[in-house]
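Notes for the one structure printed next.
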Amino acid sequence: MVNVDTKLLVIFVELLSKRNATYVAEKMHMTAPAVSHSLGRLREIFDDPLFIRVPHGLTPTPKALELGPKVREMLDLWAAINEGDIATFDPLEAAGTFNISFAGTLGDALFDRFLLRVKRLAPGLQVRLTESSSWEADVAAMRSNELDLAFSPFPTRHPEIVEEVVTSFNMWVCARKDHPVLKDHCSLDQYLECEHIFIAQGNPGTRAAPSLIPLDYALQQRGLKRHSTMTVHAWRTQAEVAAQTDMIFTVNSLMKDLVCETYNLNAFPLPSELETVLGLNMLWHRSRNTHPMLVWARNLFKQVVAEYTGKASIAPMHPPMLTDDSGKSGKTGKGDAEKEDESRLSV
């Protein structure tokens, strides 16, 4: 039986993820020769080259790809042993900082409610909610334990990230109450006739998103396109402009009621030809899959979503999705996800 240093396995996982020894050395605060020495030791242990040098880094051997999920599972189990049991987690005794990031296009109403619940149940936690600047920044922050949970309309399929689609929802069209075109419904022709206020998407390409969001893709398939007049940074600006002009905007159902009540707007279902279902993706780093506080927080978020959307419960249909290093999706053993929905956000 070979005695393997846990740090060697961590280096193996990082090499499998980054495929660049220099990046791994920087992340783990090691020298490049030290990483090379560790790789040599791993090759001896597993009797395989594991990684082949190529012009732009390393490429894993079939043996390395086969070992990847097993080594990750072993490290996750070891982390769970060190972290303790969720059954013994007491939110009243919890301390530290709880960091959450969300894509601005989702709106903040649901997350504000979630944070209030966290503070009520775990008063000792410092809670920090920020709007995501980029997907790369979120992954880097989760990797360094500076970000606990992230929420996005886009699935990631990133090898380091566990993702769960918590719920799905539809899109609505918002306009001022005395709008000259949208009076009691919104047809496709009316939708295209109006000028639209878009919300800035940031860089969707970094989130494995298509070049067009589903709503605009559906229009393109028909040879159609929305008339974009203005692009703003937040839903509040969309609503303020729409309340004073004939411009309209499209919002998800989680935000619809708040938007309409606050700014005295009407909301109409998206034209049936363009009906788009969205997914709310909850994301976390796989190294913290069994962290007691985060397991508690994820379950609490799903409870808040169930209350907010009017559902009695959110029944798991599929477990959270893990992406292995070959690019295929797999599933973790303790699922707490609703039906997986790979829809992206439409605005």
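Every residue, even glycine, has its Cβ placed from backbone N, Cα and C.
Pulled from Swiss-Prot, these are the features on record:
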DOMAIN    1-61  domain 'HTH lysR-type'
VARIANT   Leu92 to Ala  In strain: AW1 and ACH0158
VARIANT   Ile100 to Val  In strain: AW1 and ACH0158
VARIANT   Thr206 to Ser  In strain: AW1 and ACH0158
VARIANT   Asn264 to Ser  In strain: ACH0158
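Locations of recorded Swiss-Prot features on the structure.
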residue : record           : DSSP class
Leu92   : variant position : helix
Ile100  : variant position : strand
Asn264  : variant position : coil
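Using DSSP to sort the residues of the domain 'HTH lysR-type' (1-61) gives these counts of helix, strand and coil: 35 helix, 8 strand, 18 coil. Put simply, Leu92 (variant position) is 40 Å from Asn264 (variant position) when counted between their Cα atoms.
With all protein chains in the displayed structure included, the most crowded Cβ environment within 10 Å among the variant positions Leu92, Ile100 is that of Ile100.
When averaged over the domain 'HTH lysR-type' (1-61), pLDDT in the model lands at 87. Leu92 (variant position) is 19 Å away from Ile100 (variant position) when you measure Cα to Cα.
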